[in-house]
Amino acid sequence: MAKPFFRLQKFLRRTQFLLLFLTAAYLMTGSLLLLQRARVALPQALRAPGSLQALPVATVALGVGLLDGRSLRDPHSSPDLLLDVDTLRSPLARLPPGIRWPRRNRSSLRRRWLHHLTSDPQGPPTLSPEASGPANHNRGNYLGCFSEEGQERTLKGAVFYDLRKMTVSHCQDACAERSYVYAGLEAGAECYCGNRLPATRVSLKECNQECKGEKGSMCGAVRRLSVYSVGLQQPGSKKRRTATYRGCFPLPENVTHTFSSSMTQANMTVETCSGFCSQKEFPLAILRGWDCYCAYPTPQFSLRDAVDGALCSQAPETQGLPGYCEVYQTPVQDTRCTDRKFLPDKSKVFVALSSFPGAGNTWARHLIEHATGFYTGSYYFDGTLYNKGFKGEKDHWRSRRTICVKTHESGRREIEMFDSAILLIRNPYRSLVAEFNRKCAGHLGYAPDRNWKSKEWPEFVNSYASWWSSHVLDWLKYGKRLLVVHYEELRHSLVPTLREMVAFLNVSVSEERLLCVENNKEGSFRRRGRRPHDQEPFTPEMKDLINGYIRTVDQALRDHNWAGLPREYVPR
């Protein structure tokens, strides 16, 4: 009996030594693999390959410029805790295939919408072309440090922000694209363009903030501008914008009084006239024979009475009439309505700018900000919009420092927080397409064909169509004081509708400022280029569903003493 016991004891001792040895070998092997992986990952992170593979969690948390490849070039980014970018980039990742949105659970749907908003695949802003490498300071001279404290900005032709990736060349490219001569950088993340230098030069030491995206380069300070000349554009940069033909118009009675600047030259061309007016920062170049005039839109020359282009023709066989002129839009922005600020005192009336997603809320904010001169706020935070100049995005939505607050929320509690609201309504067919494009391709992109053909599109329509209806119905029911604005009316009759909106906001606006807004009505928020998907995306079943919601909303508007929906909404 004792002999088998001793054999068992001997076997167990050997097993203990064997397990201890295997455990030590396993730990050593794992440590070696981790060290090897760390050595390989570091040079890969520094090389920043063109095809993105992963994003730091910190980048995802910020929600600004998520899919911009340049954010991976920062060697200080944490290499651990990485997320798969393909997962972030894919619209299907936002809602897994097979999962249908609950029709009745509106709060759940809105939470999903807000989550997708911060992971917008939109690239860098329109005014910030991709920088292909580090800043090249030889392309433009550094002109010094300037102060614009206590005075109106001189460099205000174009403005954009980038809290994480601003560089000198980034700003220079943006200004060059719009034919400006000078690029000024402020507070490490702000870029201003113009053709005149600020008047007050200060010590170079006062421009002491590094560029957010370029260590070692100075990008001004608070109310201090590091100013560079733009110089020649680099290969791969966006081409300079050219003059855009606006039409043929009658010459005003008093040309000298109406047009601020002029030049006469033999064989005058559009390029020469546009360049002359751009240098003087005028948005309009007017051409008549050998005469070139520069001007702003005014009540005397409002660009609303265009005539047949043959009356302005320069061809010998047509011989245009002397009382008409050709008008071109220069690349320069009309600066009479670009200055914006926060409200000097907290607003006593808390106003919402409410709409269904895809109904043109961002465009309406652009119009309101430039018409009133005050920033608009947002219930959400969208870094892409902040980079395009919506400074109110960073302000807390309940600060009451903005003229109104963007929201897509509905439901009694959310609505009754506001004292009044502008309710922006758009044709649901167009709203659904616009929001689907934004979800799949960003604010200015188009959803690829594969998204339209997938299950995602019918699931999107089934859930979001009912939200379009419930959003309007809730605001009509619980809103304390409303102004109903239809997107189509705002586009077709911009100045009268916008005048009604600013009056509702209790702001006095001059006619010239409204004309300035009309002259730059699109801003940077319209999708450019040809739509890649021109086929009818709505099936008969989808149309039956949407048409039912249209009838419901149309009747609700009439029941609340508002005009019904525009005729183009109502199914025939």
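Glycine is treated like the rest: Cβ placed from N, Cα and C.
Here Swiss-Prot flags 139-231 as domain 'WSC 1', drawing on sequence analysis.
Feature annotation from Swiss-Prot assigns domain 'WSC 2' to 242-337.
Quoted from Swiss-Prot, the note on the mutagenesis of Pro357 to Ala is: Markedly decreases the expression of Neu5Ac8S epitope; when associated with A-360, A-362 and A-363.
Experimental mutagenesis at this site is recorded by Swiss-Prot as Gly360 to Ala, annotated: Markedly decreases the expression of Neu5Ac8S epitope; when associated with A-357, A-362 and A-363. Gly360 (mutagenesis position): 24 other CB atoms within 10 A of its CB, across all protein chains. Annotation note: Gly360 (mutagenesis position) sits in a coil segment as assigned by DSSP.
While the structure shown retains the original residue, Swiss-Prot records the mutagenesis experiment Thr362 to Ala with this note: Markedly decreases the expression of Neu5Ac8S epitope; when associated with A-357, A-360 and A-363.
Among the mutagenesis entries in Swiss-Prot is Trp363 to Ala, noted as: Markedly decreases the expression of Neu5Ac8S epitope; when associated with A-357, A-360 and A-362.
Thr362 (mutagenesis position) is surrounded by 21 other CB atoms, counting those within 10 A of its CB over all protein chains shown.
The two recorded residues, Pro357 (mutagenesis position) and Trp363 (mutagenesis position), have Cα atoms 12 Å apart.
With a 10 A radius on its CB, Trp363 (mutagenesis position) counts 18 other CB atoms from all the protein chains. The domain 'WSC 2' (242-337): residue composition by secondary structure is 21 helix, 30 strand, 45 coil, according to DSSP.
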